[in-house]
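Novice: There's a structure below that I have some questions on.
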Amino acid sequence: MSSQYLRIFQQPRSAILLILGFASGLPLALTSGTLQAWMTVENIDLKTIGFFSLVGQAYVFKFLWSPLMDRYTPPFFGRRRGWLLATQILLLVAIAAMGFLEPGTQLRWMAALAVVIAFCSASQDIVFDAWKTDVLPAEERGAGAAISVLGYRLGMLVSGGLALWLADKWLGWQGMYWLMAALLIPCIIATLLAPEPTDTIPVPKTLEQAVVAPLRDFFGRNNAWLILLLIVLYKLGDAFAMSLTTTFLIRGVGFDAGEVGVVNKTLGLLATIVGALYGGILMQRLSLFRALLIFGILQGASNAGYWLLSITDKHLYSMGAAVFFENLCGGMGTSAFVALLMTLCNKSFSATQFALLSALSAVGRVYVGPVAGWFVEAHGWSTFYLFSVAAAVPGLILLLVCRQTLEYTRVNDNFISRTAYPAGYAFAMWTLAAGVSLLAVWLLLLTMDALDLTHFSFLPALLEVGVLVALSGVVLGGLLDYLALRKTHLT
């Protein structure tokens, strides 16, 4: 058994998996934590830094164009490698261009480039996930996933901790971004050497097959809206704690960028890897629900470490302990959360549904930034991190509400169709669609504003209305799900 498990590690495509995983993880920090550190050092105000987290909306909305990348094939290197190559070349150019800018004087251009990087990175993730699924046989997907996750974490480590250290000690911020762009060259070579899948699912022939059928299947379940809320809320406390961690450690506590890079980025990512692996081991002994509950409690409680940092004297070991424990528990929660997403996918529509669910899981990480910046300025760091502990509670309560259907799906490997409240669900769906449309318009206008093509003063209000309308639709659907579940008796 062990030799069969290790066989994939001896094959040439394991190196390609590792390098492409690295390419997938590299851009994320360059538009989030590392960029946040650069703006902090350049004395950009806290609200602007928090607002910059919105550039990651591509990770939230990637499900909108994921069917198109499945439907259409580029004229070079095939359906999977063609899209991989295109996104990687665009990433290289955009990241290199970021190195020519200064946050203090060219903030709008920097925002526009960050949006482009996030869009190309999210698109690369879509295709890489599909390529892995197509290339790896079923018995090798576990080991293949481990290799790609290792590459992903290494990419985050390089663009996070190592990048901060290089920027602080050797290259400066602009030179560091040029180096990060150059690191994509081996990834492009790996894409050229990668095999194009030969035994793939047939390409969708119609828009209905590519887009509508997977969504109809998911929203036809009796717990679909509660699941949407659970996915958004389960890691909300973790998202709050992590949204301004770099700024907190540099500006709030007083550590320099090099110390934060070594401890928060490097030690933190290593702790996340250990937590994910240990969580996977524990999940062999626990049911999915129990793992989600225990790990969710731990990841919420671990945010108290940052609260202690905010009320005690500055000490490097205290920062190390808080960062390690929070990321360890966060990694355990992530392992259970990924298992939840896999359980929720119908195998007939796994690509589009996984893109939808994983995109929703990024909602907290993207949208808490502006709220977090406002909260800290209004109430201070200590109150903010206490609030991040409390923010984990709604997700745990919702998990308890969903327990019955989660256990049913895990045991029976199928889903229960919805039969009650059809008119109410239709209204909830239209409300959600209206909110998402408003957010899409807001993102388009924000990009035009960043390029100095237009200037709209109503953009903050449009964002608030879009979020409020979308959340209203999800909350209404969740309430209808709760009422329907009370009528359902599962065996």
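Keep in mind that glycine also has a Cβ here, set from the backbone N, Cα and C atoms.
In this structure the noted substitutions are not present, so the sites keep their original residues.
Quick paste from Swiss-Prot:
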VARIANT   GLY151 to Asp  In non-inducible mutant SN0301-1
VARIANT   GLY268 to Asp  In non-inducible mutant SN0301-3
VARIANT   GLY373 to Asp  In non-inducible mutant SN0301-5
Novice: Sequence gap of 6 or more, Cβ distance under 8 Å: name the residues on the same chain that satisfy this around GLY151 (variant position), in order along the sequence.
Specialist: LEU17, LEU18, ILE19, LEU20, GLY21, PHE22, ALA23, SER24, GLY25
Novice: Taking only the Cα atoms, work out how far GLY268 (variant position) lies from GLY373 (variant position), in Å, as a whole number.
Specialist: 22
Novice: Neighbour count, 10 Å Cβ-Cβ cut-off, for GLY373 (variant position): what number do you get?
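Specialist: Step by step: centre on the Cβ of GLY373 (variant position), count other Cβ atoms within 10 Å, giving 23.
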Novice: Mind giving me a neighbour count for GLY268 (variant position)? Other Cβ atoms within 10 Å of its Cβ, every protein chain shown.
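Specialist: Taking every protein chain into account, the count is 27.
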